[in-house]
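> First the structure, then my questions, so here it is.
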Amino acid sequence: MASNSEKNPLLSDEKPKSTEENKSSKPESASGSSTSSAMPGLNFNAFDFSNMASILNDPSIREMAEQIAKDPAFNQLAEQLQRSIPNAGQEGGFPNFDPQQYVNTMQQVMHNPEFKTMAEKLGTALVQDPQMSPFLDAFSNPETAEHFTERMARMKEDPELKPILDEIDAGGPSAMMKYWNDPEVLKKLGEAMGMPVAGLPDQTVSAEPEVAEEGEEEESIVHQTASLGDVEGLKAALASGGNKDEEDSEGRTALHFACGYGELKCAQVLIDAGASVNAVDKNKNTPLHYAAGYGRKECVSLLLENGAAVTLQNLDEKTPIDVAKLNSQLEVVKLLEKDAFL
């Protein structure tokens, strides 16, 4: 699988920005520069919705969307759509699809003047915005669609996110508008979809291995299985001679990937196999830096239980605690500080 060999922004001399700036459209590194060194896989993070968010936050589009969300007639149409597929939201249920009712309702939606105006304006903005081009291209990629489906399935099993997704399913446009204005929810959704965080490289990984282009490295099976949470595949790779501490071109080991993604079982398998918990990548980030920055609390606990150092600094002189603070991972900060003072 191809990897991004661009210069890692952690080496930048720029000063850190504020927390609010770190939530802007481009993820910030520990030194305040844009993240450019991506984990193996897609160079463009198809799950970073920040560009689309900026378009949807356009005052005129937001005003129209809010009007539609509050429009009783439009909400009635949304209810009709839900009734046309009555079992769609039930776990394990097969939809009882009423095609005629669905088509009739969609025709009414499309003839709603406000909806048509908003859709046309939004469509024009999306097509004309150069920053949205890679987003649209990525979602036409079958690998991205498969990865999206996989992440959505995980989100529906997440105890924190499941109630939110259920409410959006049940509440329609009004529920969507409610959560679109909630930065904490957007942050959780972004983390669940693998969006990058401040202080660390982009985490995006494609669901299937790509053919390595000339001059680019191919991702090892150990790295790939650890990234995707394939426990049995990882065990098989190690049993067949895979190197538990193999490094990619950026110096990252399988444990870096497993901890960055929160793949606890894979991290445990690697540690049981003797993987170094204090391995450093080319920017001196340890697996604990990754787990802390991405808020993977269980992986942080596992690493600490197995002797991971809390005080090691990366090239930007940031400890795992610093990276956790930079990304507002408060529960992780408490855990790390407790260990540091033992």
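Heads up, residue numbers simply count up from 1 along the chain you see.
Cβ atoms are placed via backbone N, Cα and C, with glycine included.
Nothing has been swapped: the model has the original residues at all the noted spots.
Values in this document were obtained by computation on a predicted structure and should not be read as measured data.
So Swiss-Prot lists these for the protein:
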type	residues	note
BINDING	HIS223, GLU246	1,2-diacyl-3-O-(beta-D-galactosyl)-sn-glycerol binding site
MUTAGEN	SER25 to Phe	In akr2a-1; small plants with small and curled rosette leaves, as well as delayed flowering, especially in chilling temperature conditions. Abnormal abaxial epidermal wavy cell shape and absence of cell boundaries between the neighboring surface cells. Impaired interaction with APX3
MUTAGEN	PRO113 to Leu	In akr2a-3; small plants with small and curled rosette leaves, as well as delayed flowering, especially in chilling temperature conditions. Abnormal abaxial epidermal wavy cell shape and absence of cell boundaries between the neighboring surface cells. Impaired interaction with APX3
MUTAGEN	GLU150 to Lys	In akr2a-6; small plants with small and curled rosette leaves, as well as delayed flowering, especially in chilling temperature conditions. Reduced interaction with APX3
MUTAGEN	HIS223 to Ala	Reduced binding to monogalactosyldiacylglycerol (MGDG)
MUTAGEN	GLU246 to Ala	Reduced binding to monogalactosyldiacylglycerol (MGDG) and phosphatidylglycerol (PG)
MUTAGEN	TYR294 to Ala	Reduced binding to phosphatidylglycerol (PG)
MUTAGEN	ARG296 to Ala	Reduced binding to phosphatidylglycerol (PG)
> What are the non-local neighbours of ARG296 (mutagenesis position), defined as same-chain residues 6+ apart in sequence with CB under 8 A from its CB?
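When sequence neighbours closer than 6 are ignored, ARG296 (mutagenesis position) has CYS259, GLY260, TYR261, GLY262, LEU264, TYR290, VAL332 within Cβ distance under 8 Å.
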> On a count of neighbouring CB atoms within 10 A, which of the mutagenesis positions GLU150, HIS223, GLU246 is highest?
HIS223
> So if I draw a 10 Å sphere around the Cβ of TYR294 (mutagenesis position), how many other Cβ atoms end up inside it?
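Result for TYR294 (mutagenesis position): 27 other Cβ atoms within 10 Å.
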> Give the helix, strand or coil assignment DSSP yields for GLU150 (mutagenesis position).
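Once the DSSP labels are grouped into three classes, GLU150 (mutagenesis position) ends up as helix.
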> I'm trying to understand the geometry here, so how far is the Cα atom of TYR294 (mutagenesis position) from the Cα atom of GLU150 (mutagenesis position), in Å to the nearest whole number?
19
